Amino acid sequence: MDQQVKQERLQGRLEPEIKEFRQERKTLQLATVDAQGRPNVSYAPFVQNQEGYFVLISHIARHARNLEVNPQVSIMMIEDETEAKQLFARKRLTFDAVASMVERDSELWCQVIAQMGERFGEIIDGLSQLQDFMLFRLQPEQGLFVKGFGQAYQVSGDDLVDFVHLEEGHRKISNG
């Protein structure tokens with residue numbers, strides 16, 4: 001079987017699984033960096049559509065200020081510990097992404113706030129009216145979908161699965 005056929009089969013099998021996994025998650029973890037290069041890990045509820053991932057966060061929060069000065073962010077959605085078969089290999093989807101602020105008076109703001117309202121309820125009406133809350137778009141670039149040990153797949157921002165990562169594996173330490 002040639003590489004392209006393998007790639008198409010892998011895409012057909014994993015794309016629905018990735019979409020289902022993402023839809024089951026309501027929050028994502030954010031790894032941001034401040035102007036001095038200090039890392040910060042946090043989380044935020046999110047929605048996702050063809051434009052990217054979106055988080056509505058307060059300027060008071062450290063991660064929002066970090067995104068303003070350094071738009072490079074890493075995001076992760078991860079399987080709940082109670083659902084994991086193995087804690088050392090929890091299912092997860094991660095992306096390197098670039099953040100940009102969505103203007104309040106834009107059509108995109110209105111669309112995404114409505115989408116958030118459908119997903120999270122009336123709290124979005126209140127939060128979106130607060131001056132310190134900002135809507136960030138997180139545009140995914142390269143990512144990784146990990147299903148377990150030896151099951152890691154490179155994923156592009158538009159969920160295209162790359163077969164290449166399957167060739168790498170764990171190796172024991174040699175006692176030489």
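Indices start at 1 and increase along the chain as displayed.
Positions of Cβ are set from backbone N, Cα and C atoms, glycine also.
Source: prediction; values computed, not measured.
Database features (Swiss-Prot):
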type    : residues             : note
BINDING : His170               : heme binding site
MUTAGEN : Thr27 to Val         : 2-fold decrease in the amount of liberated Fe(2+)
MUTAGEN : His63 to Leu         : Cannot bind heme; when associated with A-170
MUTAGEN : Asp132 to Leu or Asn : At pH 8.0, slight decrease in heme affinity. Almost complete loss of heme degradation activity
MUTAGEN : Asp132 to Glu        : At pH 8.0, does not affect heme affinity and activity. At pH 6.0, shows a significant reduction in affinity for heme
MUTAGEN : His170 to Ala        : Can still bind heme. Retains heme degradation activity, but it eliminates pH-dependent activation. Cannot bind heme; when associated with L-63
Counting every protein chain shown, other Cβ atoms within 10 Å of the Cβ of His63 (mutagenesis position) number 22
Using all protein chains in view, find how many other C-beta atoms are within 10 Å of the C-beta of Asp132 (mutagenesis position). 11
Sequence gap of 6 or more, C-beta under 8 Å: which same-chain residues meet both conditions with respect to Thr27 (mutagenesis position)? Tyr43, Ala44, Pro45, Phe46, Met77
I need the CA-to-CA distance for Asp132 (mutagenesis position) versus His63 (mutagenesis position), whole Å please. 13
In which DSSP state, out of helix, strand and coil, do we find Asp132 (mutagenesis position)? coil
